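Asker: Quick one: structure below, then a few questions.
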Amino acid sequence: MVAAAATSAFFPVPAPGTSPKPGKSGNWPSSLSPTFKPKSIPNGGFQVKANASAHPKANGSAVNLKSGSLNTQEDTSSSPPPRAFLNQLPDWSMLLTAITTVFVAAEKQWTMLDRKSKRPDMLVDSVGLKSIVRDGLVSRHSFSIRSYEIGADRTASIETLMNHLQETTINHCKSLGLHNDGFGRTPGMCKNDLIWVLTKMQIMVNRYPTWGDTVEINTWFSQSGKIGMASDWLISDCNTGEILIRATSVWAMMNQKTRRFSRLPYEVRQELTPHFVDSPHVIEDNDQKLRKFDVKTGDSIRKGLTPRWNDLDVNQHVSNVKYIGWILESMPIEVLETQELCSLTVEYRRECGMDSVLESVTAVDPSENGGRSQYKHLLRLEDGTDIVKSRTEWRPKNAGTNGAISTSTAKTSNGNSVS
């Protein structure tokens, strides 16, 4: 079809059931009727005389050659199709260029359609994101993985991914109008000197993105108990729609002056509730606290960890992402070289500042989960005060799983179904 459209511009196609009409010169089309004019022969030139034994017919027409004139008589026999002269044919290079251009344009169009068909928002919506997006309760952002965000394995580090999760949460607060004076603080929170602190984080990694990949992150809020809220994230590959990472977190209110946890005041709850989604978390929470282990039984200990100025966040305490880096400091090097982190659960117990000196302890968990190795972690101050407890799961490298999120039915705070 594409080639026919291209060639029709050069060769007009007659309508069905019609045939070309002969011109005045017999079967020749009028556009191809030959016209001969006698030319004068200059002095000294050769004069050519027609051979009397010339063939009486040429191209199906009787030809009588006389001095200076050409007469044709219509041949009653069947005539072959008219022929076109070479100088009347189109420029073949132009024709080939036109055909090539059409094919290239068609190929690009099909490529674009094929990529659009793989976009995450056109795949099966297993958690009802489309409906939540229509309600304006989901924030969606895209990030490209930079060269300085990858590690020795040429994949994005867990710290990079957590920074992107935090960035989408802050942008989500801004889009909802909750960015009053500080990161995610509502007017009621500012009035009561309240700030958000992260108390628990869960991450499950199906596959780590690599340098140059573009990922899309969807995040939304939901209520969590009486003193906080939960935040969920889905990280997917922009090109294929594959879900790479799932994460969920719990945030609590803390008084900025007393540094103690606080319940949500009524006015703050009224500000937040319209933006909550009544939906199951993307990672099921078993509500079991991480068990404490004896530091003396630890398999690996890293001491003398001290925060730097750049490790502090806007609330003047160490960023929650920095704790993850400290936890991994005590992992055995042979594990880091042969395995990759696929599951992470972190409980934040206390904050620490510039003057803190910490130690990171790691112990092997004897229990197994599908052949994956498990470890328990403890980050504490030198005086023995617990700062962070964690549990991690590791799998052999290049053994990523295609985790799927079960279909769930959710409702927004105004009662709309999002399944």
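All residue numbers here begin at 1 and follow the chain in the order shown.
A Cβ is built for glycine as well, from the same backbone N, Cα and C atoms used for every other residue.
Unsubstituted: the structure retains its original residues.
The active site annotation in Swiss-Prot covers Asn315, His317, Cys352. Among the mutagenesis experiments that Swiss-Prot reports, Asn315 to Ala is described with the note: Reduces thioesterase activity 7-fold. One mutagenesis experiment catalogued in Swiss-Prot, His317 to Ala, is accompanied by this note: Loss of thioesterase activity. Mutagenesis annotation in Swiss-Prot: Glu351 to Asp, described as Reduces thioesterase activity 9-fold; the structure shown retains the original residue. In Swiss-Prot, a mutagenesis experiment is listed as Glu351 to Ala, annotated with the note Reduces thioesterase activity 18-fold. One entry in Swiss-Prot concerns the mutagenesis experiment Cys352 to Ala or Ser. Its note says: Reduces thioesterase activity 1.5-fold.
Surface or core, plus neighbours and distances: that's what I need for these features.
Answerer: According to its DSSP assignment, Asn315 (mutagenesis position) is coil.
Taking Cβ-Cβ distances under 8 Å and a sequence separation of 6 or more, the neighbours of His317 (mutagenesis position) in its chain are Glu351, Cys352, Gly353.
Cys352 (mutagenesis position) is surrounded by 23 other CB atoms, counting those within 10 A of its CB over all protein chains shown. Cys352 (mutagenesis position) falls within neither a helix nor a strand when secondary structure is assigned with DSSP, and so counts as coil.
Listed in sequence order, Ile195, Val197, Gln256 are the same-chain residues at least 6 apart in sequence whose CB falls under 8 Å from the CB of Asn315 (mutagenesis position).
Of all Cβ atoms in the protein chains displayed, 16 besides its own lie within 10 Å of the Cβ of Glu351 (mutagenesis position).
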